[in-house]
Amino acid sequence: MRGTSFILFAVVVILGFLNANAEPLANPAPLANPDPLANPDPLANPEAFDLLGLVKKVASALG
């Protein structure tokens, strides 16, 4: 079993070195939305999770 584990470890190490030495793409495709402030998500609600309100509700329920 030690031999199999060593072989798998060696394969992972070799693949890691190959991946680390791979050249990046010359001109990668731009992100779909590079500036999140330019086109905010219309479904995002900053008030959806009110932590302070939740703490106050729990404190009032316990006390």
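Cβ atoms here come from the backbone N, Cα and C positions, even for glycine.
Sequence unchanged from the original; the noted substitutions are absent.
According to Swiss-Prot, the mutagenesis experiment Asp50 to Lys carries the following note: In amidated EpVp2a-D2K2; no change or increase in activity against bacteria, and no change or decrease in activity against fungi. No change in lethality when tested on water flies and lady beetles. Decrease in hemolytic activity.
A simple way to gauge crowding: the CB of Leu52 (mutagenesis position) has 7 other CB atoms within 10 angstroms, across all the protein chains here. Under DSSP, Leu52 (mutagenesis position) is assigned to a helix (H, G or I) in the three-state scheme. For the mutagenesis experiment Leu52 to Ala, the note given by Swiss-Prot reads: In amidated EpVp2a-A4; loss of activity against bacteria and fungi; when associated with A-58. Decrease in hemolytic activity.
The annotation that Swiss-Prot gives for the mutagenesis experiment Val58 to Ala reads: In amidated EpVp2a-A4; loss of activity against bacteria and fungi; when associated with A-52. No change in lethality when tested on water flies and lady beetles. Decrease in hemolytic activity. For Val58 (mutagenesis position), the count of additional Cβ atoms within 10 Å of its Cβ stands at 10 [all protein chains shown].
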